[in-house]
Amino acid sequence: MSLQYHVLNSIPSTTFLSSTKTTISSSFLTISGSPLNVARDKSRSGSIHCSKLRTQEYINSQEVQHDLPLIHEWQQLQGEDAPQISVGSNSNAFKEAVKSVKTILRNLTDGEITISAYDTAWVALIDAGDKTPAFPSAVKWIAENQLSDGSWGDAYLFSYHDRLINTLACVVALRSWNLFPHQCNKGITFFRENIGKLEDENDEHMPIGFEVAFPSLLEIARGINIDVPYDSPVLKDIYAKKELKLTRIPKEIMHKIPTTLLHSLEGMRDLDWEKLLKLQSQDGSFLFSPSSTAFAFMQTRDSNCLEYLRNAVKRFNGGVPNVFPVDLFEHIWIVDRLQRLGISRYFEEEIKECLDYVHRYWTDNGICWARCSHVQDIDDTAMAFRLLRQHGYQVSADVFKNFEKEGEFFCFVGQSNQAVTGMFNLYRASQLAFPREEILKNAKEFSYNYLLEKREREELIDKWIIMKDLPGEIGFALEIPWYASLPRVETRFYIDQYGGENDVWIGKTLYRMPYVNNNGYLELAKQDYNNCQAQHQLEWDIFQKWYEENRLSEWGVRRSELLECYYLAAATIFESERSHERMVWAKSSVLVKAISSSFGESSDSRRSFSDQFHEYIANARRSDHHFNDRNMRLDRPGSVQASRLAGVLIGTLNQMSFDLFMSHGRDVNNLLYLSWGDWMEKWKLYGDEGEGELMVKMIILMKNNDLTNFFTHTHFVRLAEIINRICLPRQYLKARRNDEKEKTIKSMEKEMGKMVELALSESDTFRDVSITFLDVAKAFYYFALCGDHLQTHISKVLFQKV
């Protein structure tokens, strides 16, 4: 039984030619007297059956069993009851899912974030001036949002730190106004029964400032006669931690310049409010913290504080989050998630608006989670820097000098600590360094070593977020650097790592970001991945037929190499709609291998094949595009074999050109010949130079838009020179020998840095071409560096459905 694949937007069959009035350009050659003789590549119809037998033959071949044993998993995907897989993504459900995400992206404001019971309780404590709550809606929210066990906090993830500080704050607020005694007593009971459990909690997941804020709440509770075990050993330990931390707080500095201490004023004493009010944020808050701002208002009755709190309470219908706004954080992290999930192409316009927004608030000192902040952090700065640079915005690497001191990098200016995710995002950003950006070179070395050490100690736990698989994300990044990270490989792993709505952030309390951690994104990504994978499996079947029918094994191309060629193309150019680009890359790679394997040994044999190729084309033109193999000169050694392979090459180029003409009305036949002729001139002289440039040209020729006028552009020439130094087959061999691997990879890295600078700093007019160069270079770099991962990645990316 075979799997049936329904091809949406299928390539017209050759029989369509006879029934159409379209005139094919004269540059399509006619070989051996047939109307259009192309390298044989069948199975072009509206509904195509992907042969189980052919795939089974591939799996059972001794060669593949030796080289790629993990492909046996593909057998399990083609059982007797295998379902039909729809290739494409134009179903109504898929379109609606895309539309829903677009709606989210088009309506981003100050950030969607869950309400914090702790911060709401601080707002509820504010006196209107007449012994009544200034924010009765906050009191009401507390009363209506108690959990069934008597606590307050995140309802889906139980953390004693989170539940106890939220519960104590809410109990204090209700008792202060003598309201809702039943809820208050339930909360006290929960607190008394569970306070001892703090001893067993992981300090890494302790809320921000817990050791300062929690004792302060206990003092308020004691003052209003709330009966809790104040002499509990665990509370004594927390008091000791508070005193230690308070002694380390630079009181003089915190009153002069904005620091993260402004976020947690409610836990401090002996504050000079006249000085602190000068450090207030533009929106009236103290570093965007409702609880800190509520405490400040109680001490100062400042009208700007009150206005901020009123806006927050109104925005969240009575409650307030632990931090607000979070606009920059939300904009940046959404783009990152959509990009890593492999679905960003559906939202290009919306993503540009997101990044325009972030760039508008970018400063030389960096950014933080909210706009117009006087305090910046390395986490948001690194994430924004990476995305902005990737998308062509001009941002300076000097921004990271603000977070560096004596060779180390820190989360906040003036502090001396790191967080795993902060260093992870610094590491990711540092890999987009341009040559001569020493600060990023230092950042890469520091963050890599930091993460490596944390992984070795099994300490990949973060103080900012509880994630599904943070160790997996970091492990992937450490093993597959960005230069070698292919889009489909990253997405295949990230789909398994992304926790969606189950990921929880850690602030003063646990909180969630529904537009950042969204199950809808995950489901859309899974469906899109499976759609693309089905298309790839269909193409892989066609690709094998082309290989067999043209007997390419006779020219030294093994089946395992065939799969590697297709995989590199599909893992890089993965989109279903880019089939022409993907297939031309894969076939061109195989043909280069066949030609080099059969005729690359000596300059004479290379020259012989090159002459045969050019003679094929010249004869065709002399005979009005009709010629027969009998017209070819066969007096040179090996010319029969050369003639056959040249025929396969030209036939394949004809088919590529024909397919593009039928689907997009563009005739690129002569340009295909010229591109291969240019490659042969380099190959004839040097043996293995020019393959990278050839692949880029092939891909560009197959694009929907005509970019061929860039082939003579000085920028193109510079990029071509670089990629031809990266994409040298002899380098792969050296890279896989332990004694030369490090030296070879460093040499390639140097060229990759030049490539990144040229590709990412280019204007919109040349950007598509530049990114194509970068994509191809990354694929070659991946092949040289990641040989140990190749089998696993091929199996996972091409054959394992998500």
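Placed from the backbone N, Cα and C atoms, the Cβ positions cover glycine too.
Here the original residues stay in place, and none of the substitutions has been built in.
The substrate binding site feature in Swiss-Prot is assigned to LYS245, LYS463. Contacts of LYS463 (substrate binding site) defined by a Cβ separation under 8 A and a same-chain sequence distance of 6+ are given as GLU204, HIS205, MET206, ILE208, ALA419, VAL420, ILE506, in order along the sequence. For the recorded site, LYS463 (substrate binding site), the DSSP three-state label reads coil.
Sequence annotations record features per position, and here Swiss-Prot assigns Mg(2+) binding site to ASP377, ASP379. When secondary structure is read from DSSP and collapsed to three states, ASP377 (mutagenesis position) falls in the strand class.
A mutagenesis experiment is reported in Swiss-Prot for this position, HIS331 to Ala, and the note states: Reduced activity, but no effect on substrate binding. Increased inhibition by Mg(2+). Cβ-based neighbour count (10 Å, all protein chains) for HIS331 (mutagenesis position) stands at 26.
In the three-state DSSP reading, HIS331 (mutagenesis position) counts as helix. Quoted from Swiss-Prot, the note on the mutagenesis of HIS331 to Arg is: Reduced catalytic activity, but loss of inhibition by Mg(2+).
Here Swiss-Prot describes ASP377 to Ala as a published mutagenesis experiment; the accompanying note says: Reduced catalytic activity, but no effect on substrate binding. Reduced inhibition by Mg(2+). All protein chains shown were included, and the count of other CB atoms within 10 Å of the CB of ASP377 (mutagenesis position) stands at 23.
The note that Swiss-Prot attaches to the published mutagenesis ASP379 to Ala is: Loss of function.
Quoted from Swiss-Prot, the note on mutagenesis experiment ASP380 to Ala is: Strongly reduced activity. Reduced inhibition by Mg(2+). Long-range Cβ proximity for ASP380 (mutagenesis position), meaning a same-chain Cβ under 8 A and a gap of 6 or more residues, is found for LEU328, PHE329, ILE332, GLY366, ILE367, CYS368, TRP369.
Its own atom aside, the Cβ of LYS245 (substrate binding site) has 14 Cβ atoms within 10 angstroms in the protein chains shown. Taking the C-alpha atom of LYS245 (substrate binding site) as reference, the shortest distance to any of the mutagenesis positions HIS331, ASP377, ASP379 belongs to ASP377.
DSSP classifies LYS245 (substrate binding site) as helix under the three-state reduction.
Looking at ASP379 (mutagenesis position) and HIS331 (mutagenesis position), their Cα atoms lie 14 Å from each other. Of all the Cβ atoms in the protein chains shown, 26 others lie within 10 Å of the Cβ of ASP379 (mutagenesis position). Note: the Cα of HIS331 (mutagenesis position) and the Cα of ASP377 (mutagenesis position) are spaced 16 Å from each other.
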